[in-house]
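> Dumping what Swiss-Prot says about this protein:
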ACT_SITE  R315  active site
BINDING   H249, D251, H305  Fe cation binding site
DOMAIN    224-324  domain 'Fe2OG dioxygenase'
VARIANT   G94 to V  In strain: cv. Jikkoku; semidwarfing
VARIANT   L266 to F  In strain: cv. Calrose76; semidwarfing
VARIANT   D349 to H  In strain: cv. Reimei; semidwarfing
Amino acid sequence: MVAEHPTPPQPHQPPPMDSTAGSGIAAPAAAAVCDLRMEPKIPEPFVWPNGDARPASAAELDMPVVDVGVLRDGDAEGLRRAAAQVAAACATHGFFQVSEHGVDAALARAALDGASDFFRLPLAEKRRARRVPGTVSGYTSAHADRFASKLPWKETLSFGFHDRAAAPVVADYFSSTLGPDFAPMGRVYQKYCEEMKELSLTIMELLELSLGVERGYYREFFADSSSIMRCNYYPPCPEPERTLGTGPHCDPTALTILLQDDVGGLEVLVDGEWRPVSPVPGAMVINIGDTFMALSNGRYKSCLHRAVVNQRRERRSLAFFLCPREDRVVRPPPSAATPQHYPDFTWADLMRFTQRHYRADTRTLDAFTRWLAPPAADAAATAQVEAAS
């Protein structure tokens, strides 16, 4: 992979929650997005420019549904077939779906239903879990700290997960933030995150096979990982053609596991066209993030994707983002590292970069590489400034 040289990113600080930086129009902080669905028109901060707003979608994305049960069964032919499906999809656009994943269907339904129950609460109750800008956990309406001048038509609830703690961190978060009445909901999401973590490690084994790298490298790399769980709610929209549920972006994380309900909305940019991804009953969508793109030495792609909304039906999805431990050094396995296309970095480095210089495009890793190791002239100028200060 030959790295391109993007325009250097401009410094960006996340604006305060429920604000609209640069638009001159305050976001409707007193209302949740779901409270706006009965309005005849969407508020101006939610309108996306014509170049970004929803054009007519192309044909559905040709995405394999991979049977990951073959990893448990030891079916050699099935393993070869699954590895080939994953390799072809990840080298092209980074998306595939998995079936026979072992996640309990009743648990998945309970997790989706829990999202519905939370987002239907009065705004005052939801705001008890209000997310503080710069942190992972909490509730946002329109996710305004990320897409400030073009608000997405959605609400989210996010929380961190790791299985190294003595106490169940997700269950404790719900009880401590929302109160003891939410303890049952917290237990559902604690169990769901535990199953997502196990599924993510299974997928890492499949990625190892598909890349032909050292067995156990990726599974061990993420064994003590941290993760982010996000519940997404997209209310019906009076003008769906003028806004987006989630703007075009690449995930900076390693891997995303997405559970959709039966309402479509996910789209992936392939060959300049937005291609929809229809929900497959019982399957989950997997996509490669920027961190795994670096771990594969650029062989597997982290691609732009987005979510569209509709006028009639609400949509729910659950996204589990697998992240390395903050101090883990991200580098490809030795068999895939010659030549190494990206410098070594830690997840903390990448998070710091995305928070300061957010770029919703496919060149994030190239821009990040320049940020880590600027050209010699820039480095010399920086050194002079630091010496004079």
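For all residues, glycine too, the Cβ spot is worked out from N, Cα and C.
Modelled residues match the original; the substitutions are not represented.
Walk me through the surroundings of each of these features.
For R315 (active site), the same-chain residues that are 6 or more apart in sequence and have a Cβ closer than 8 Å to its Cβ are N232, Y233, Y234, G245, Q260, D261, V263, G264, G265, A307, V309. According to its DSSP assignment, R315 (active site) is in a strand.
Here the Cβ of G94 (variant position) has 26 other Cβ atoms within 10 Å, regardless of which shown protein chain they belong to.
L266 (variant position) falls within a strand when secondary structure is assigned with DSSP.
Of all the Cβ atoms in the protein chains shown, 18 others lie within 10 Å of the Cβ of D349 (variant position).
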> So if I measure Cβ to Cβ from L266 (variant position) and keep only same-chain residues at least 6 apart in sequence, which ones fall under 8 Å?
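Residues satisfying the criterion: L258, Q260, P276, V277, V285, H305, R306, A307, S317.
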> If you measure D251 (Fe cation binding site) to G94 (variant position) at Cα, how many Å is it?
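With distance taken Cα to Cα, G94 (variant position) is 11 Å from D251 (Fe cation binding site).
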> Using a 10 Å cut-off on Cβ-Cβ distances across all protein chains shown, tell me which of the binding-site residues (H249, H305) has the largest neighbour count.
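Counting every other Cβ within 10 Å of each candidate, the maximum falls on H305.
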> Count up the helix, strand and coil residues in the domain 'Fe2OG dioxygenase' (224-324) according to DSSP, in that order.
9 helix, 45 strand, 47 coil
> Rounded to a whole number, how many Å is the Cα of H249 (Fe cation binding site) away from the Cα of G94 (variant position)?
13
